[in-house]
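S.K.: First the structure, which I've put down as structure tokens, then a few questions once you've had a look.
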Amino acid sequence: MDFLNSSDQNLTSEELLNRMPSKILVSLTLSGLALMTTTINSLVIAAIIVTRKLHHPANYLICSLAVTDFLVAVLVMPFSIVYIVRESWIMGQVVCDIWLSVDITCCTCSILHLSAIALDRYRAITDAVEYARKRTPKHAGIMITIVWIISVFISMPPLFWRHQGTSRDDECIIKHDHIVSTIYSTFGAFYIPLALILILYYKIYRAAKTLYHKRQASRIAKEEVNGQVLLESGEKSTKSVSTSYVLEKSLSDPSTDFDKIHSTVRSLRSEFKHEKSWRRQKISGTRERKAATTLGLILGAFVICWLPFFVKELVVNVCDKCKISEEMSNFLAWLGYLNSLINPLIYTIFNEDFKKAFQKLVRCRC
């Protein structure tokens with residue numbers, strides 16, 4: 001998002017020459033991140049469009065998130081790279097206003113999409129039957145529209161407050177001179193969505209864990225009932241078959257060969273039942289770990305990428321004596337942009353349908 005840059009007009013030619021290698025390295029690194037973000041989000045969008053199996057309301061939210069992150073990559077990152085390398089804004093205040101508008105709106109919209117996806121998954125797990133009826137493309141479209149509208153309402157006021165102060169032609173930043181504007185923008189764009197995401201994913205994990213345990217208990221109970229029925233029917237059917245055979249055996253031999261066979265079968269069936277139950281427990285545990293890993297990656301990436309930036313925004317603009325270097329400000333801004341690269345990876349890498357769709361797209365391009 002916004003950050004402070006200084007002019008390099010006072011630097012000598014020798015100093016500029018010495019700083020050139022580092023500028024080239026920074027430019028190439030950031031350009032590579034922008035290109036990767038553009039490519040990966042393009043793949044997600046294309047996969048959802050061309051793959052009929054992915055035409056699901058839940059994936060429409062992911063597609064909209066990918067579009068938002070794609071806009072960050074093509075409309076926000078390139079201008080930021082030029083600003084960082086040049087160390088001054090050279091494109092005029094009109095372009096500055098447009099860039100800041102797109103920057104704040106798209107980054108806010110990306111964060112709010114994560115909240116919408118969390119809400120969608122929460123309702124799909126906790127109210128599966130009823131929500132399956134409501135989970136239509138129209139419903140997904142309404143959610144996406146609401147996300148964009150809220151993003152605009154959160155993003156626009158800071159831009160109006162920006163013009164209340166004096167701005168230099170060589171800088172493109174938003175100075176939060178009012179505590180109200182700082183709290184409004186940071187809490188609306190991050191802290192409130194963060195709280196919502198944490199609460200929803202905690203409830204999702206608890207609900208998924210409870211659901212796994214209920215299904216496991218139901219399957220074990222069903223197996224025990226079926227096993228008892230099979231055992232009783234087996235005993236009844238074997239009585240008539242074994243009558244003539246048993247009569248031919250000596251009365252002094254209380255244990256017939258058939259009794260031994262029947263005992264062996266029951267023993268094997270019992271062992272098989274316990275083995276099957278153990279395998280189901282192992283699968284259930286694996287699913288729980290996978291669910292926890294997925295949720296951990298989603299929350300971890302989101303918090304690591306955006307929390308430092310918004311802590312900086314809140315502290316620096318509320319505390320007059322608190323300062324931060326230009327390099328650190330740029331780093332925190334790009335750490336937030338990095339979330340637009342990570343989002344499509346996390347939300348699709350655990351989905352087999354997406355993997356197959358990506359493979360088909362790559363083969364077609366090759």
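Here the Cβ of each residue, glycine as well, is placed from N, Cα and C on the backbone.
Here's the feature list from Swiss-Prot:
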- ASP103 to Ala: Decreased binding to lasmiditan drug (MUTAGEN)
- ASP103, CYS107: serotonin binding site (BINDING)
- ILE104 to Ala: Decreased binding to lasmiditan drug (MUTAGEN)
- CYS107 to Ala: Decreased binding to lasmiditan drug (MUTAGEN)
- GLU313 to Ser or Ala: Decreased binding to lasmiditan drug. Nearly abolished G(i)/(o)-coupled receptor activity (MUTAGEN)
S.K.: Count the Cβ atoms, other than its own, that fall within 10 Å of the Cβ of GLU313 (mutagenesis position), considering every protein chain shown.
M.R.: 24
S.K.: Just the number: how many Å between the Cα atoms of ASP103 (mutagenesis position) and GLU313 (mutagenesis position)?
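M.R.: Just about 15 Å between their Cα atoms.
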S.K.: Which secondary structure state does DSSP assign to ASP103 (mutagenesis position), in the simple three-class scheme?
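M.R.: The residue in question, ASP103 (mutagenesis position), is helix (DSSP, three-state).
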S.K.: I need the least crowded one of these mutagenesis positions (ILE104, CYS107), counting other C-beta atoms within 10 angstroms of each C-beta.
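M.R.: The mutagenesis positions ILE104, CYS107 were compared, and ILE104 has the fewest Cβ atoms within 10 Å.
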S.K.: Quick check for the class: what is the C-alpha distance, in angstrom and rounded, between CYS107 (mutagenesis position) and GLU313 (mutagenesis position)?
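M.R.: Checking the Cα atoms of CYS107 (mutagenesis position) and GLU313 (mutagenesis position) gives a distance of 14 Å.
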S.K.: What is the interatomic distance between the Cα atoms of ILE104 (mutagenesis position) and GLU313 (mutagenesis position), given in whole Å?
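M.R.: It is 13 Å, counting Cα to Cα.
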S.K.: Across all the protein chains here, work out how many other Cβ atoms are within 10 Å of the Cβ of ASP103 (mutagenesis position).
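M.R.: Its Cβ has 24 other Cβ atoms within 10 Å.
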S.K.: When DSSP states are folded down to helix, strand and coil, where does GLU313 (mutagenesis position) land?
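M.R.: DSSP call for GLU313 (mutagenesis position): helix.
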